[in-house]
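Take a look at the structure set out below.
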Amino acid sequence: MNIVFSRDSQVRVMENTVANTEKYFGQFCSLLAAYTRKTARLRDKADQLVKQLIDFANSENPELRATMRGFAEDLAKVQDYRQAQVERLETKVVNPLKLYGAQIKQTRAEIKKFKHVQNHEIKQLEKLEKLRQKSPSDQQMIGQAETRVQRAAVDSSRTTLQLEETVDGFQRQKLKDLQKFFCDFVTIEMVFHAKAVEVYSSAFQTLEKYDLERDLLDFRAKMQGVYGHYDTRLLANTSPPPSVLQSLASQGTLQVQLSRANEDPEHPHANHGRFSLCEWVVKGQPAHCVCGQGGHLMLPGHSL
């Protein structure tokens, strides 16, 4: 009977091992599956962010548009790596943990089989004890009962050895798989984050190089209704440049007016040769006028 009780304690240890594995591996599977799903949802949200960044960039000034598009492209690359992360987690971590349930079920079946053999041995021992108490002189019946007990003990011993091998193999495989699952998990995470850091570094540089002053100039120009940048200060020259004089000569009209003004001191635009050229921005285009004591005289073809 002591051997039977010893085997019973052994079985309880085996059952606890399997039950503990079933409990925690089930929780690992559930949590890692949830982790993978949340990672996939994070990828989806980031894809939406990429789309919004592109839409926003298309509505902005050129400098910001180029920066936002570059940033969106880098963010999209990170999501490609995240997609690979999700697929690898499912393949190398979650799915193997799901399949572990079948192995646990098989080990439980082996333990159940052993317990059946053990119970049979215990019953034969109990019958033998009762027979010895009721009919101590019936040696034939007692001998047959002892034979049955011996057979049950042999079956129980053989089954015990098989079960020990099964549970030992189960424990070894469990520890090996546990190591592999989490090594794969960490490797997948390291690969993703290494790639992500590389791409995010590029994204940071893209954002850091953004020249907001150029966009501010464009914005201020739009606020003033101007679609370019022109120098609105008076030119330093006291006489028109050759290109302007050539234009004046081709038109002819202003040249005559200037000549008359110089000949006639009473002419309203006479300034005795002291003329300066002003540059104005009119309706989005540069226009020139000659400035003197008499006021402003616009070039032909231009009007304020």
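Cβ atoms are placed via backbone N, Cα and C, with glycine included.
Mutagenesis annotation in Swiss-Prot: Lys105 to Glu, described as Abolishes ability to induce membrane remodeling in the presence of CBY1; when associated with E-108; E-112; E-130; E-132 and E-134; the structure shown retains the original residue. In the three-state DSSP assignment, the secondary structure recorded for Lys105 (mutagenesis position) is helix. Cβ neighbour count for Lys105 (mutagenesis position) (all protein chains, 10 Å cutoff from its Cβ): 11.
Annotation for Arg108 (mutagenesis position): same-chain Cβ neighbours under 8 Å, separated by at least 6 residues, are Val18. Under mutagenesis, Swiss-Prot gives Arg108 to Glu with this note: Abolishes ability to induce membrane remodeling in the presence of CBY1; when associated with E-105; E-112; E-130; E-132 and E-134.
The C-beta environment of Lys112 (mutagenesis position), restricted to residues of the same chain at least 6 apart in sequence and closer than 8 Å, is empty. In Swiss-Prot, a published mutagenesis experiment is listed as Lys112 to Glu, annotated Abolishes ability to induce membrane remodeling in the presence of CBY1; when associated with E-105; E-108; E-130; E-132 and E-134.
Secondary structure at Lys130 (mutagenesis position), as computed by DSSP, is helix. According to Swiss-Prot, the experimentally introduced change Lys130 to Glu is described as follows: Abolishes ability to induce membrane remodeling in the presence of CBY1; when associated with E-105; E-108; E-112; E-132 and E-134.
In Swiss-Prot, a published mutagenesis experiment is listed as Arg132 to Glu, annotated Abolishes ability to induce membrane remodeling in the presence of CBY1; when associated with E-105; E-108; E-112; E-130 and E-134. Cβ neighbours of Arg132 (mutagenesis position) (same chain, under 8 Å, six or more residues apart in sequence): Ile142.
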Neighbour count (Cβ, 10 Å) for Lys130 (mutagenesis position): 11
